[in-house]
Amino acid sequence: MSVENIVNINESNLQQVLEQSMTTPVLFYFWSERSQHCLQLTPILESLAAQYNGQFILAKLDCDAEQMIAAQFGLRAIPTVYLFQNGQPVDGFQGPQPEEAIRALLDKVLPREEELKAQQAMQLMQESNYTDALPLLKDAWQLSNQNGEIGLLLAETLIALNRSEDAEAVLKTIPLQDQDTRYQGLVAQIELLKQAADTPEIQQLQQQVAENPEDAALATQLALQLHQVGRNEEALELLFGHLRKDLTAADGQTRKTFQEILAALGTGDALASKYRRQLYALLY
């Protein structure tokens, strides 16, 4: 099987692979074609190496061809598997094992899915690519049962995207022990965003809408302004109030704006999901 993170060990690459374990866990697999157990274990290990996609290196050592190296490890049985991390063996087993047991062994040292997603998101945040970081952090936050540290990253990203309402909702879930100076800084940023979001244009449109509550075109203008400053729930509620009465309000512009805001929020957004369901109920 040809996978980049599967290597066949020999005298020339043994030291290099051991050094690689300083940064990436290495699963050393000592096998022999004479062993029936290896016939069962080899495809399991190779399949896991492919599934984990570079999170660990599978280092295979043919004990018949590389007897000198095998002797250095003082093997007592074949197959034997050692898990190396930071240049040292940290776990292992002898004989056949089910896939679940091997996964459990790997999961002790490999980062969890939410950690990987958070790491990817942090890299994107460093590049100021908050749009692509957002879905990764949403997933990571849910996978981690709303971990406080990931929650702060999510709130920071939402603030950068001018979505103060959503950021505030996330910060409300942060446990007391995680409400440090960074948390306080994010709260302060949200307050500044809120102040900036109450623009004179919005205030004027709000007054006009209050005076002309049946004017869907005016309400659509206001909703667009609210969306642009991150006040999405207010915008959607305003638009939906008119759609509830007339799906073709403002010559269809109200529904078009409503759907554009939903699209901008993304498929995984809770607020967007809520209003998509409400629109669907109106349509069908």
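Counting starts with 1 at the first residue shown.
Every residue, even glycine, has its Cβ placed from backbone N, Cα and C.
Swiss-Prot lists 2-111 with the feature domain 'Thioredoxin'. Experimental mutagenesis is annotated in Swiss-Prot for Cys38 to Ala, with the remark: Still fully activated as a holdase by HOCl; when associated with A-63. One entry in Swiss-Prot concerns the mutagenesis experiment Cys63 to Ala. Its note says: Cannot form mixed disulfides with its substrates. Still fully activated as a holdase by HOCl; when associated with A-38.
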Tell me whether Cys63 (mutagenesis position) sits in a helix, a strand or coil according to DSSP.
coil
Counts by DSSP class (helix H/G/I, strand E/B, coil) across the domain 'Thioredoxin' (2-111):
38 helix, 28 strand, 44 coil
